[in-house]
Amino acid sequence: MVDTESPLCPLSPLEAGDLESPLSEEFLQEMGNIQEISQSIGEDSSGSFGFTEYQYLGSCPGSDGSVITDTLSPASSPSSVTYPVVPGSVDESPSGALNIECRICGDKASGYHYGVHACEGCKGFFRRTIRLKLVYDKCDRSCKIQKKNRNKCQYCRFHKCLSVGMSHNAIRFGRMPRSEKAKLKAEILTCEHDIEDSETADLKSLAKRIYEAYLKNFNMNKVKARVILSGKASNNPPFVIHDMETLCMAEKTLVAKLVANGIQNKEAEVRIFHCCQCTSVETVTELTEFAKAIPGFANLDLNDQVTLLKYGVYEAIFAMLSSVMNKDGMLVAYGNGFITREFLKSLRKPFCDIMEPKFDFAMKFNALELDDSDISLFVAAIICCGDRPGLLNVGHIEKMQEGIVHVLRLHLQSNHPDDIFLFPKLLQKMADLRQLVTEHAQLVQIIKKTESDAALHPLLQEIYRDMY
């Protein structure tokens, strides 16, 4: 009977080739960078919305040709006005006031002057123009009025004042009318909700696309594996391989094609090693198709695509391999077979050392109780890792990774609300996977040098060529 205590997903072990020492001492620092990225993403996502583009609906007649102003007008508001804030209200901010830009130049508004929010500079400019009845030289260029250039074209600046609704008849001595304040609150809430809804929709869309690509491209996933290991599958249970006799039986039925062409005449350890490589090559192909479906990946420079896959496939494979493992063994041959952990440990050295570290990692990884939607985002984050050596467009790839890590974090919060430390635990698992790949590659290096019959598959050799 197959024990089913742990979670499962697809794939089988992977063999490595030419490699010296995969991970550098800089790795922990690199993982720190990932954590900083995720923290900054979290801060951005939970921060308040800075309202910078609000405009009132209002008009005031301008003029054609030279501008002749209305007759006198009293002074406007005090230089600075702070609006009282009700705790919990929409305009509550660290400064205790609504943070609004000047309607004319975009500088920070000091208050509600002449019927609109304006800065001290534009308030004073409008007041002087009105009081002194200034006439400015006509300008037909419709100059854009900004903080840095607002003094260059007084004609266009005054027209901007009028167009946004400034009027000497609308003086409120810096206080915002109650109706305007209510209107502003409603506008801010609407904008915030619209932006939140839009961002949430984008994040959900990204998560959905990655999850669908995961289900589409991998032959085995955790749900399928759990059903098989629990004995709930409608078809026949997996054939258990626990000794040399059952191994030979499985080779004649489950993996007959893999042990053809002379492989069947080699010793059992070499045959198992060969089957592991064949499964790994198939998984590399699946991972390549999955990566192409990650939004933005296919648009990367081809060299960067190759580099990301070259450095990421083994980490991704060992993460997904956990899903077909439990404490007693692992599924093989598309779930049709189950090879026991004890049998793998009984193989002669160095082959007996290949799978045991993967079981140790899998038990800890499976304890996180991730589902396929979690794993799909985790694998995508592994592939789109901006610290891989030799990348050409590092900035763009880091931005991709930030987006995926952000989605992963939010998805975990939603999918596992009771485990607030799950996200940092997964970041640590990224570090553990790099170490696992390092140790695996070193072991395969030993096998390559000492076992003449255990040849490496050409694709796997290419993956490890000049990797570190």
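Positions of Cβ are set from backbone N, Cα and C atoms, glycine also.
The feature indeglitazar binding site is assigned by Swiss-Prot to Ser280, Tyr314, Tyr464, with experimental evidence given as support.
Annotation comment: Swiss-Prot describes 239-466 as domain 'NR LBD'.
Cys122 to Gly appears in Swiss-Prot as a published mutagenesis result, with the remark: Prevents DNA binding but no effect on heterodimerization with RXRA. In sequence order, Cys102, Ile104, Cys105, Asp107, His113, Arg150, Arg157, Cys161 constitute the residues six or more apart from Cys122 (mutagenesis position) in its chain with CB-CB distances below 8 Å.
What Swiss-Prot notes for the published mutagenesis of Asp304 to Ala is this: Reduced heterodimerization with RXRA. Reduced DNA binding. The number of other CB atoms found within 10 A of the CB of Asp304 (mutagenesis position), across every protein chain shown, is 19.
Around Leu370 (mutagenesis position), a 10 Å sphere centred on its CB holds 25 further CB atoms from the protein chains shown. Quoting Swiss-Prot on the mutagenesis of Leu370 to Arg: Abolishes heterodimerization with RXRA. No DNA binding.
Just so you know, the Cβ of Leu391 (mutagenesis position) picks up 20 other Cβ atoms within 10 Å once every protein chain is counted. According to Swiss-Prot, the mutagenesis experiment Leu391 to Arg carries the annotation: Abolishes heterodimerization with RXRA. No DNA binding.
One mutagenesis experiment catalogued in Swiss-Prot, Leu422 to Arg, is accompanied by this note: No effect on heterodimerization with RXRA nor on DNA binding and transactivation activity. Over all protein chains present, the Cβ of Leu422 (mutagenesis position) has 20 other Cβ atoms lying within 10 Å.
Mutagenesis annotation in Swiss-Prot: Ala431 to Thr, described as No effect on heterodimerization with RXRA nor on DNA binding; the structure shown retains the original residue. When Cβ atoms from all protein chains are considered, those within 10 Å of Ala431 (mutagenesis position) total 16, not counting its own.
Neighbours of Leu433 (mutagenesis position), defined as other CB atoms within 10 A of its CB across all chains, total 21. Swiss-Prot lists Leu433 to Arg among its mutagenesis entries, and the accompanying note reads: Abolishes heterodimerization with RXRA, DNA binding and transactivation activity.
Recorded residues Ala431 (mutagenesis position) and Tyr314 (indeglitazar binding site) have their alpha carbons 13 Å apart, per Cα-Cα distance. Its Cβ placed at the centre, Ser280 (indeglitazar binding site) has 24 other Cβ atoms within 10 Å. Counting other Cβ atoms within 10 Å of each Cβ, the lowest count among the binding-site residues Tyr314, Tyr464 belongs to Tyr464. The two recorded residues, Tyr464 (indeglitazar binding site) and Asp304 (mutagenesis position), show a Cα separation of 16 Å. With respect to Leu433 (mutagenesis position), the closest of these recorded positions in Cα terms is Tyr314, chosen from Asp304, Tyr314, Leu422. Looking at Tyr314 (indeglitazar binding site) and Asp304 (mutagenesis position), their Cα atoms lie 17 Å from each other. According to DSSP, Leu370 (mutagenesis position) is assigned to coil rather than to any helix or strand. According to DSSP, Leu391 (mutagenesis position) sits in a coil region rather than a helix or strand.
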